[in-house]
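What Swiss-Prot says about this one:
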DOMAIN    2-119  domain 'VOC'
MUTAGEN   HIS5 to Ala  Loss of catalytic activity and iron binding
BINDING   HIS5, HIS62, GLU115  Fe(2+) binding site
MUTAGEN   HIS62 to Ala  Loss of catalytic activity and iron binding
BINDING   CYS96, CYS97  roxarsone (III) binding site
MUTAGEN   GLU115 to Ala  Loss of catalytic activity and iron binding
Amino acid sequence: MKYAHVGLNVTNLEKSIEFYSKLFGAEPVKVKPDYAKFLLESPGLNFTLNLRDEVNGNQVGHFGIQVESTEEVVAHKNRLAENGILSQYDEINTTCCYALQDKFWIHDPDGNEWEFFYTKTTVEENSTHPPTCCVNEPNVEKAECCSPTASSNKDTSNCCS
């Protein structure tokens, strides 16, 4: 297998190209008026953006990029922040999908969630939290707390874990 392929419907191709260029640290290899293609070698990914008039909700649970260390999670978070893409929420030593992980989450221009995560070890027990870590489910409390429009003086220390 050479490449995994994801075709993502988007409502604003220009904003999406800008976002994903920053996310992947690469420019698309092909751009048309209604289409853009990123071809990444590591990880092997053929990722296309397909312009649509509307996208109704998050049609996927979430996307993720697994890295090899907590330091790499932090490096990606810092790299994206330097490019204007801020973490929506961070999870350190969180139990998710029967694994102990460090991660952070961001959203693309259409609201699709991406996580950068490092799996420290497997665990026998799954999280006691609602299953939003592995499957995206609407969480109004988390969204209000962790959204970029949330008040900067609001205490968010416990709402995003």
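Glycine is treated like the rest: Cβ placed from N, Cα and C.
This is the original sequence, none of the listed changes applied.
Annotated features taken from Swiss-Prot, shown on the structure.
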residue	record	DSSP class
HIS5	mutagenesis position	strand
HIS62	mutagenesis position	coil
CYS96	roxarsone (III) binding site	strand
GLU115	mutagenesis position	strand
Tell me, roughly as an integer, the mean pLDDT over the domain 'VOC' (2-119).
-> 92
Rounded to the nearest angstrom, how far is the Cα of HIS62 (mutagenesis position) from the Cα of HIS5 (mutagenesis position)?
-> 15
Out of the mutagenesis positions HIS5, HIS62, the residue with the smallest number of other Cβ atoms within 10 Å is HIS5
Do any of CYS96, CYS97, GLU115 (recorded positions) have a CA within 10 A of HIS62 (mutagenesis position), and if so which?
-> GLU115
Lowest local Cβ density (other Cβ within 10 Å) among binding-site residues: CYS96, CYS97 | CYS97
Could you tell me the C-alpha distance between CYS97 (roxarsone (III) binding site) and GLU115 (mutagenesis position) in angstrom, no decimals?
-> 13
Row GLU115 (mutagenesis position), column other C-beta within 10 angstroms, all chains, value 21
Pairwise Cα distance for GLU115 (mutagenesis position)/CYS96 (roxarsone (III) binding site) [Å, integer] | 12
